[in-house]
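One structure below.
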Amino acid sequence: MSVAYNPQTKQFHLRAGKASYVMQLFRSGYLAHVYWGKAVRDVRGARAFPRLDRAFSPNPDPSDRTFSLDTLLQEYPAYGNTDFRAPAYQVQLENGSTVTDLRYKTHRIYKGKPRLNGLPATYVEHEQEAETLEIVLGDALIGLEVTLQYTAYEKWNVITRSARFENKGGERLKLLRALSMSVDFPTADYDWIHLPGAWGRERWIERRPLVTGVQAAESRRGASSHQQNPFIALVAKNADEHQGEVYGFSFVYSGNFLAQIEVDQFGTARVSMGINPFDFTWLLQPGESFQTPEVVMVYSDQGLNGMSQTYHELYRTRLARGAFRDRERPILINNWEATYFDFNEEKIVNIARTAAELGIELVVLDDGWFGERDDDRRSLGDWIVNRRKLPNGLDGLAKQVNELGLQFGLWVEPEMVSPNSELYRKHPDWCLHVPNRPRSEGRNQLVLDYSREDVCDYIIETISNVLASAPITYVKWDMNRHMTEIGSSALPPERQRETAHRYMLGLYRVMDEITSRFPHILFESCSGGGGRFDPGMLYYMPQTWTSDNTDAVSRLKIQYGTSLVYPISAMGAHVSAVPNHQVGRVASLKTRGHVAMSGNFGYELDITKLTETEKQMMKQQVAFYKDVRRLVQFGTFYRLLSPFEGNEAAWMFVSADRSEALVAYFRVLAEANAPLSYLRLKGLDSNQDYEIEGLGVYGGDELMYAGVALPYRSSDFISMMWRLKAVQQ
């Protein structure tokens, strides 16, 4: 790792892990992109294109018709002065103009990585772990300065980027577009990957070739959303899971985002990422500044799996924080699919008794414990215990659960309010709304206005009081609708389009305060399942409920796609009842267990109604998972067979010292007279022998290069899980 500046060539060379990222000051201070890829000693211009006089590409210097910003590979481009591609930023002046011209002013290089004020971001524990470059660009005419921040990590092929706008002039500026990064590739000979989905089928992998024009993944929902995820990748045509070049872009933010690739007339590709400029503006008074969120860029020459492993380790160790970052996560039982709203203290205690018998460690009480919450039509915001259901309160219930040797956890949804609630009747102006318009509801609820400091203060104190009222060690933080009528009664008209981003800043403040007050509590984020599974949430809460769809077969694609970016320690995965409540499928308890044991393991069904056979199998599942939990949650993850490409799925976990591994294989549908097949493993020590429980002892090289035969079985939804241990030689 190093960041170097060569004053003779005016080149910046960032070395991150085994990758190089090179920029150069060009002409009169324009910042050009030169190279990003496998580490090189130096870049002397072997790949530099000749400068040509291109028709309809204007020239900022009329005396040189071979220079146009329209053809320059850039780092943070503007619009309006000869570049017709999508800009990284756009600023409106008081005279209505949106033309700006940023040129190099200065730079500084220093050890470590600064935190972003009020925003989640990756971090370092020691300044030797990374080096940061700040390049200051300025528009002297209007007094605008933009500081581009690049951090290169020593351990990983990781460059993080963000931008800070400062108004050092005398007039008010309005940001219309303020993306976190942009980078131009000299060729568009790539595929691109994004993770589209919907409620119940989040983060499916979609790969397609780049084409001329704009292709994008974005959210305008006020959240990162089920429908898209703040991640894209450029993938070399020949790249697959284990070989080839991949460029990953992941946005550390939980609100509206834009991840865009534009292929221009000359076959170059511009990748841009940041806050979605749709319905966004931000006023910058003289002396004020605006900080964009962070983008984490990963280069891999080891295919998609190489990219994923970098994201996994970085996000697990340098994005997630707190006591649970490195701690094994408990096996839980959640009552939601067992009872929905229809429960009382006796039902929950009975579930806890059975859970203790099975070896489960944590009982989570889901929605319905507060106010008059007998359905989803009332009481959100009234965070007072329903004594009819829980006559001894949360404290009394939690103590009964604790006496059984179990921890107690709780569901909350602090960002929402029901119109039929005491909170709404008292403060109808506390929700997002615009004057004289009806307030649209989703799941019979409205969104609290977290852009307001008084609302955030109220939520911090109210939820803190709840969490302090009982021995609670786990919280599931839910959010069950997206934003409409986005406006705030606390902001003036000219700042209304700041509301969505101010909401996110308020949410991050609330989460930071509450998680800091209760460091002993494991927080799991949720948004109708995986509707806000993003890096921003992981900064405050180290795990996320992956999807409300608990069907084992559906989860193969959901968890496989999620693993493209997010570590296994972040994925909540539960065994639920059959027929499954979301899709009606009936899969065996064995298969449901194997899928759920591929994440943070738990159960979500009425365990008081189990047969003795089911109880015995669950006891075995719980005991087995406890034995492999650290390997699953913190081991190196390899994807082996994609459920998006066929009828099978497989993945494996390998310990850091390669002495132990766990392999999971799944086949969805049976086939008559099916061919025999084998599975090639990954990540083992080629010089080491491994014992596969029940199969024998084999060399790591044989298992990786020749593979292991898959048993022949004739039924739908089958699964196998093999544990490998190195044989002492």
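Just so you know, glycine gets a Cβ as well, placed from its N, Cα and C.
What you see is the original sequence, not a version with the noted changes.
Taken from Swiss-Prot, the feature active site, nucleophile covers ASP478. Shown in sequence order, ASP367, TRP411, VAL412, GLU413, CYS526, SER527, GLY528 are the residues of the chain, 6+ apart in sequence, with a C-beta less than 8 angstroms from the C-beta of ASP478 (mutagenesis position).
Feature annotation from Swiss-Prot assigns active site, proton donor to ASP548. Taking a C-beta cut-off of under 8 angstroms and a sequence separation of 6 or more, ASP548 (mutagenesis position) has the following same-chain neighbours: TRP199, GLY200, GLY528, GLY529, GLY530, GLN582. ASP548 (mutagenesis position) falls within neither a helix nor a strand when secondary structure is assigned with DSSP, and so counts as coil.
Marked as substrate binding site by Swiss-Prot: ASP53, TRP199, ASP366, ASP367, ARG443, LYS476, TRP477, ASP478, MET479, ASN480, CYS526, ASP548. Of all Cβ atoms in the shown protein chains, 13 besides its own fall within 10 Å of the Cβ of ARG443 (substrate binding site). In the three-state DSSP reading, ARG443 (substrate binding site) counts as coil.
One entry in Swiss-Prot concerns the mutagenesis experiment TRP336 to Phe or Ser. Its note says: Strongly reduced hydrolytic efficiency against raffinose, but displays high level of transglycosylation activity compared to none with wild-type enzyme. TRP336 (mutagenesis position) falls within a helix when secondary structure is assigned with DSSP.
Quoted from Swiss-Prot, the note attached to the mutagenesis of TRP336 to Ala states: Very strongly reduced hydrolytic efficiency against raffinose, but displays medium level of transglycosylation activity compared to none with wild-type enzyme. If you draw a 10 Å sphere around the CB of TRP336 (mutagenesis position), it holds 22 other CB atoms from the protein chains shown.
Per Swiss-Prot, mutagenesis TRP336 to Asn is noted as: Very strongly reduced hydrolytic efficiency against raffinose, but displays low level of transglycosylation activity compared to none with wild-type enzyme.
Under the three-state DSSP scheme, ASP478 (mutagenesis position) falls in the coil class. Quoted from Swiss-Prot, the note on mutagenesis experiment ASP478 to Ala is: Loss of activity.
According to Swiss-Prot, the mutagenesis experiment ASP548 to Asn carries the following note: Loss of activity.
Shown in sequence order, ARG65, THR66 are the residues of the chain, 6+ apart in sequence, with a C-beta less than 8 angstroms from the C-beta of ASP53 (substrate binding site). Between the CA atoms of TRP477 (substrate binding site) and TRP336 (mutagenesis position) there is a gap of 14 Å, rounded to the nearest whole number.
The DSSP secondary structure for ASP366 (substrate binding site) is coil. Per Cα geometry, ASP366 is the residue among the binding-site residues ASP366, ARG443, MET479 nearest to TRP336 (mutagenesis position). In this entry, substrate is bound by ASP53, TRP199, ASP366, ASP367, ARG443, LYS476, TRP477, ASP478, MET479, ASN480, CYS526, ASP548, whose most widely separated C-alpha atoms sit 65 angstrom apart. Taking a C-beta cut-off of under 8 Å and a sequence gap of six or more, MET479 (substrate binding site) has these contacts in its own chain: ALA223, GLU413, GLU415, MET416, CYS526, SER527, GLY528, GLY531, ARG532.
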